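Q: Supplied in structure tokens, the structure appears directly below.
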Amino acid sequence: MAARAVLDEFTAPAEKAELLEQSRGRIEGLFGVSLAVLGALGAEEPLPARIWLQLCGAQEAVHSAKEYIKGICEPELEERECYPKDMHCIFVGAESLFLKSLIQDTCADLCILDIGLLGIRGSAEAVVMARSHIQQFVKLFENKENLPSSQKESEVKREFKQFVEAHADNYTMDLLILPTSLKKELLTLTQGEENLFETGDDEVIEMRDSQQTEFTQNAATGLNISRDETVLQEEARNKAGTPVSELTKQMDTVLSSSPDVLFDPINGLTPDEEALSNERICQKRRFSDSEERHTKKQFSLENVQEGEILHDAKTLAGNVIADLSDSSADSENLSPDIKETTEEMEYNILVNFFKTMGYSQEIVEKVIKVYGPSTEPLLLLEEIEKENKRFQEDREFSAGTVYPETNKTKNKGVYSSTNELTTDSTPKKTQAHTQQNMVEKFSQLPFKVEAKPCTSNCRINTFRTVPIEQKHEVWGSNQNYICNTDPETDGLSPSVASPSPKEVNFVSRGASSHQPRVPLFPENGLHQQPEPLLPNNMKSACEKRLGCCSSPHSKPNCSTLSPPMPLPQLLPSVTDARSAGPSDHIDSSVTGVQRFRDTLKIPYKLELKNEPGRTDLKHIVIDGSNVAITHGLKKFFSCRGIAIAVEYFWKLGNRNITVFVPQWRTRRDPNVTEQHFLTQLQELGILSLTPARMVFGERIASHDDRFLLHLADKTGGIIVTNDNFREFVNESVSWREIITKRLLQYTFVGDIFMVPDDPLGRSGPRLEEFLQKEVCLRDMQPLLSALPNVGMFDPSFRVPGTQAASTSHQPPTRIQGAPSSHWLPQQPHFPLLPALPSLQQNLPMPAQRSSAETNELREALLKIFPDSEQRLKIDQILVAHPYMKDLNALSAMVLD
């Protein structure tokens, strides 16, 4: 049922009449309304005069158009919002429908001032809404998060792909590689927008599609550029293209120039055999992130065969968009059973995919095992790149010599093909952009699911294990592997050399033909180390552990070897390597992340015994974020570290323990480990979550450090943290006192939590005194000072079983046979305390201090503490303790 048309009339400034006339077509196309400029109110109206405007259309559309017109005529806010340049395709791609939907949804006027910069103007509410949307887009783009449900994720990818291909332009490929969460947000923005303001006027709809760039305003004048200039800019942009479009054009040129050349599939089948098994191969296709974006590119064997069949029905002509539409139609015809693949198949396909890019199988399996096969392929690619770089750097350090044969291989002219695609002449950003799209294109190669040691098209970082006498046979094969140094990955990436100049060679990950090919290991593939006496079968086992890939000519030699014999006495390192996983490298260096994950494999259980604690200890306030990040080596938020710290103070007798952690840390995050400890501590009432919430994708979180200081101030407790709270020193006097005297620092040695014996330095109190409540000692001071020659700070004061307590609080001398774990807190001993009440009853009441003595003590204290802040405190102490005559005891009270 069509919406009832309404008529609305309102006024606008007369000087905006020209702007409204120029923007009429764009406003009508955006909101599906008819706009009429009626004229001025009258000559008697004082300047500036206003003119009448009339809107006709659906009620909601008229309301939105009215808000938009008010915003461009009398804007309340004018803001500029930045975004990553890689997100430029969102605002100009898909015929600018996303930008139009954003304007329709917020009623704010958006114009692209430059790549990475948007101009926003309109009413205050509209500008705030538009900025919130854009900031949320940026957040989703930078986080690259997956959707919680894999089925929902595939549906979002399919719908977004169909939507983008229906409005295809030069930015289609860039839109298809956006993160899935951002795709879902864009679909939500555009869903129903086309039908919301639909009026049935075909001309209006056609104008919305054809005049996509007319609404782009000039940043200097605020007016729309003319249609002729827009057309010229559009043609210039089509000619210039993007890194993705340039790569696609080069691929089209290569394939169109050599139509008879087909890429040999990895499974080694002929084209006829491949056509017969086409259905079986389709069932093995994995609909991953890369697959959903654009399947069956031009250099896929399946696509070449389908292009011959569909030549009469559709004209492909190297058009990427037509190819994408064929792929989407083909994927829709597949049944749900065919689309679903097992986890093992997905894992094998993902491993083979990264192997074709030139990475070793060990590194790929290691990274996938850590992050999981459901992670975004781009994130996996980044981690594999980092791991490969670390591995190659470590291997370069172990390489002893450089062999002169590298100069021979350099001059063999392997990269002399005119059709090869290199990135030497492109800038760095273009290289990175091209690499992402090369990932998408290589994902379409028809590789088999079964993992093999090495196949014809498999590009793996390998050691050369070919004997010298067999080298000429290998160089005579149809595809040769040359070990070259990759300047971007700092690693070895074998390059494929084709005997025919017509074939295309793809340089792996931006490798250059000018880079010297330096084999980091000798020709026999063994490390430059003194070897023990081993049989040949043990050597081959070592080579397999190193990830070697031997040539087909060396396979018969391996098959004739005898079965391996156990040699625990001769080679313990080999037996250890066998017990390790297949992804472990014997010569790879250990990283902090690896060591941390190894410690997580050791089980730990938080056990707090149900027994009474001590009442003389201060409240313990733990900075949970600081403790967790420290235990996680500044890379992970380790909840185990918080549990270890709580258990440490619980064993000391503390029962008043509070841990503060931001609430957003309880969400699912791969960098937050063992979150069940947070749940356990929260159930015990030890964990307190500081408030945090999400508003339009932006996190609004309270500062947890303020909660720490507030609680320590109210309870007189100690804050366990390594933070110095420098920004809160001047907040208040009480907070400064907490930061100065009540911060307990710590350290972790693996899973061992350690605190210092002297938290305030060598001249400060010991740990047991630091942890005790101050009220216990303060109540004793008047009584002890009244006793003859007995005082807390008197050198003659002795506690049985301990040393004399001096003002310097020097630690007691360690005994020769004492254990080395001196960092553990010592239990305080006060055997004199029970005898104090009876002692007080037998002694006469001491005489009160005279006014002269009070003045002398006050002057002496003012000389010691000249600050004006402490003068008031000195007067309060002297009034509160009229019997106290000991200057040392009074000084201690001032310091407290």
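Backbone N, Cα and C atoms are what each Cβ position is placed from, and that goes for glycine too.
Every residue here is the original one, so none of the noted swaps is modelled.
According to Swiss-Prot, the protein has these features:
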type    : residues      : note
DOMAIN  : 59-143        : domain 'KH-like'
DOMAIN  : 617-769       : domain 'RNase NYN'
MUTAGEN : Asp623 to Asn : Abolished ability to degrade HIV-1 mRNAs
MUTAGEN : Pro866 to Ala : Abolished ability to interact with ubiquitin
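Are these features on the surface or tucked inside, and what touches them?
A: In the three-state DSSP scheme, Asp623 (mutagenesis position) is classed as strand.
In the three-state DSSP assignment, the secondary structure recorded for Pro866 (mutagenesis position) is coil.
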Q: Let me spell it out: for each of the mutagenesis positions (Asp623, Pro866), count the other Cβ atoms within 10 Å of that residue's Cβ, using every protein chain shown. Which one has the most?
A: Asp623
Q: Within the domain 'KH-like' (59-143), how many residues are helix, strand or coil going by DSSP?
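A: Helix, strand and coil residues of the domain 'KH-like' (59-143) number 56 helix, 18 strand, 11 coil.
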Q: If you measure Asp623 (mutagenesis position) to Pro866 (mutagenesis position) at Cα, how many Å is it?
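A: Cα-Cα distance, Asp623 (mutagenesis position) to Pro866 (mutagenesis position): 35 Å.
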